[in-house]
Amino acid sequence: MFLLPFVIRHSSSIYLPTLRFRGLLTVISRNIHISTPHKMLPLSIEQRRPSRSPEYDQSTLSNYKDFAVLHTDLNLSVSFEKSAISGSVTFQLKKLHEGKNKSDELHLDTSYLDVQEVHIDGSKADFQIEQRKEPLGSRLVINNASCNDNFTLNIQFRTTDKCTALQWLNSKQTKGGKPYVFSQLEAIHARSLFPCFDTPSVKSTFTASIESPLPVVFSGIRIEDTSKDTNIYRFEQKVPIPAYLIGIASGDLSSAPIGPRSTVYTEPFRLKDCQWEFENDVEKFIQTAEKIIFEYEWGTYDILVNVDSYPYGGMESPNMTFATPTLIAHDRSNIDVIAHELAHSWSGNLVTNCSWNHFWLNEGWTVYLERRIIGAIHGEPTRHFSALIGWSDLQNSIDSMKDPERFSTLVQNLNDNTDPDDAFSTVPYEKGFNLLFHLETILGGKAEFDPFIRHYFKKFAKKSLDTFQFLDTLYEFYPEKKEILDSVDWETWLYKPGMPPRPHFITALADNVYQLADKWVEMAQHLKTTEDFRSEFNAIDIKDFNSNQLVLFLETLTQNGHSNKKPKDFDWAKFPVASRALLDIYQDNIVKSQNAEVVFKMFKFQIFAKLQEEYKHLADWLGTVGRMKFVRPGYRLLNSVDRRLALATFDKFKDTYHPICKALVKQDLGL
């Protein structure tokens, strides 16, 4: 139990009438700030506490601790002919007088940038670009930063053909026949777009002026321009954000409303489909999230549906979520991805991990909030069902890791110059979610946990933090439940590799799925002909399954069923009649599906069943998608059964993939 000493400082708000009688200490703790001594955590975890919080980010070459960024202004020009963005960035800086060099030098991150000139308070300044240090780039060193505590830094630059922040597509590579460019800056690629303090620990407000022959979207609110120059697009971001959240795209973009504060942008040929896919749900998601946390702070919430090569499901660029076209399933079955990106408006964008070691604070919280949103709308069993799907994805992710001992821990250690992209996996998402779900459960359920959610996001709004700041806040908020919190095996949850302790999930929406999958595994070993299977199974079996249930069904089949009695040596490749019968009987819901999640799981089942006639279909499909969730495991699957086809397919399509995706697939294939 948490005891004195403590210092009491009154809060600006008192909520005594709404509190149940839980003891004076509880009342006090919820409504005043308690300044507690450190080392309140269990000793085993206290021993891991860093010397300072937030922990220093080792994935930057900048001296960001020596300066505060008061504002950032981007003045950019997009050239499709040169596949380059040029222009300038202007920082309003303040010296913090920390560190041994007392800010005599200013260090910024760059990567494959052509830095042309540097000016401080209008005067030209000397600078050097240090030798490249993989994978962190090249440090930009500016001497004699300024004799003033507050000063303006202007840097002129141009991106190069080695830029990892942008993907350029010529007119032949887009379905609309116009060139296109989009950015992807997370985790450490902002430094390849413009010189910056490329760390999530540094936030600033932004303005941007972007010249392009084609429409532009940006991670901010469009400022109406009264000038006659229609090729210049101006934006403002009033909420401080880190550099990695900047998002820029330019191409043949059209727009349509999808809610009172939301617009969808995409190429004209898919605009109507995108509008239909999103218009029923986006505002509902926003209002539901506001009830769980607090008011949406960013004003507008817009969505850019990107080109096919976009590598992620979505990117939470503030005001302008970047989304994959694989969300367009023509039945609104993938809309929950938008709930995830929307949830980032609080977790990740408003409250941010201080370094990529603590990425779970972004993504674990976001998955938790995403599932709270869909649970509030569709019911608690739906939330638990989504968690079951996530648990399976987590197991698959860890099983496929080349170094699970290192990369399956919740808190990472990237302090040896490891590229954060190399550590990217489902772990921070699903392991992080399961920790928060476990805390919700042991602390008394949603009614007990929701006040902490609001407190946490208000306390760290517009700030960056590490795991220990999260833990300290948790313990401070629940002083009367210290014994419960101490019972958590923090060492296992945060620092041990592998799967976490499994929470209890409601399986109501999964039970029928498991039963049908088990029946197929059982019957595959006994029935001999297609007619036999048609007499036992019917398309009506899955008629009422939603897309997530279909995904779980196919995934459970590849795991040889769910039953405790499932055969250990079962192999679908030994039962080709059963495999083909299943796909034939359920073809309307599975084979003909336009939902990319279902389609991918179908291909996975076909590979497990070694249906060789289907390998080419998977290879062709890999040329139509760019989302790494499908591309990377797709190539691994194909490589496991036909390496020659996998290599030929990658060679054919590699230049259509985003640079990050291309590099990671090369690693996966051992190239």
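Cβ atoms here come from the backbone N, Cα and C positions, even for glycine.
Unsubstituted: the structure retains its original residues.
Here is what Swiss-Prot records for this protein:
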- Q184, L185, E186, P311, Y312, G313, G314, M315, E316: substrate binding site (BINDING)
- Y244 to F: Strongly reduces the substrate affinity (MUTAGEN)
- E316 to A, Q or D: Abolishes the aminopeptidase activity (MUTAGEN)
- H340 to Q: Abolishes the epoxide hydrolase and aminopeptidase activities (MUTAGEN)
- H340, H344, E363: Zn(2+) binding site (BINDING)
- E341 to Q: Abolishes aminopeptidase activity. No effect on the epoxide hydrolase activity (MUTAGEN)
- E341: active site, proton acceptor (ACT_SITE)
- H344 to Q: Abolishes the epoxide hydrolase and aminopeptidase activities (MUTAGEN)
- E363 to Q: Abolishes the epoxide hydrolase activity (MUTAGEN)
- F424 to Y: Increases the aminopeptidase activity and decreases the epoxide hydrolase activity (MUTAGEN)
- Y429 to F: Abolishes the aminopeptidase activity and decreases the epoxide hydrolase activity (MUTAGEN)
- Y429: active site, proton donor (ACT_SITE)
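When the recorded positions Q184, E186, Y244, Y312, G314 are ranked by how far their Cα is from the Cα of E341 (mutagenesis position), G314 comes first. Under the DSSP three-state reduction, Q184 (substrate binding site) is assigned to coil, being neither helix nor strand. In this structure the C-alpha atoms belonging to H344 (mutagenesis position) and Y312 (substrate binding site) are separated by 15 Å. Geometry remark: F424 (mutagenesis position) versus E186 (substrate binding site), CA distance 11 Å. Taking the C-alpha positions, the distance from E316 (mutagenesis position) to H340 (mutagenesis position) comes to 9 Å. Neighbours of G314 (substrate binding site) among the mutagenesis positions Y244, H340, E363, Y429, defined as a Cα within 10 Å of its Cα, are H340. Listed mutagenesis positions near Q184 (substrate binding site): Y244 (candidates Y244, H340, E363, Y429; Cα-Cα distance within 10 Å).
Listed in chain order, the residues near the Zn(2+) site other than H340, H344, E363 are G314, E316, E341, A343, S347, G348, N362, W365, T366, V367, L369, E370, Y429, each with its Cβ within 8 Å of the site Cβ centroid. Site extent for substrate: among the recorded binding residues Q184, L185, E186, P311, Y312, G313, G314, M315, E316, the largest C-alpha separation is 15 Å. When the recorded positions Y244, Y312, F424 are scored by other C-beta atoms within 10 Å, Y244 scores highest.
In this structure, G314 (substrate binding site) is part of a beta strand by DSSP. Reported as a whole number, the C-alpha separation between Y429 (mutagenesis position) and E363 (mutagenesis position) equals 5 Å. All protein chains considered, the CB of Y429 (mutagenesis position) has 23 other CB atoms within 10 Å. Cα proximity to H340 (mutagenesis position) (within 10 Å) is found for the following recorded positions from E186, Y244, Y312, E363: E363. Long-range C-beta contacts of E186 (substrate binding site), restricted to its own chain and to partners at least six residues apart, with a cutoff below 8 Å, comprise Y244, L245, M315.
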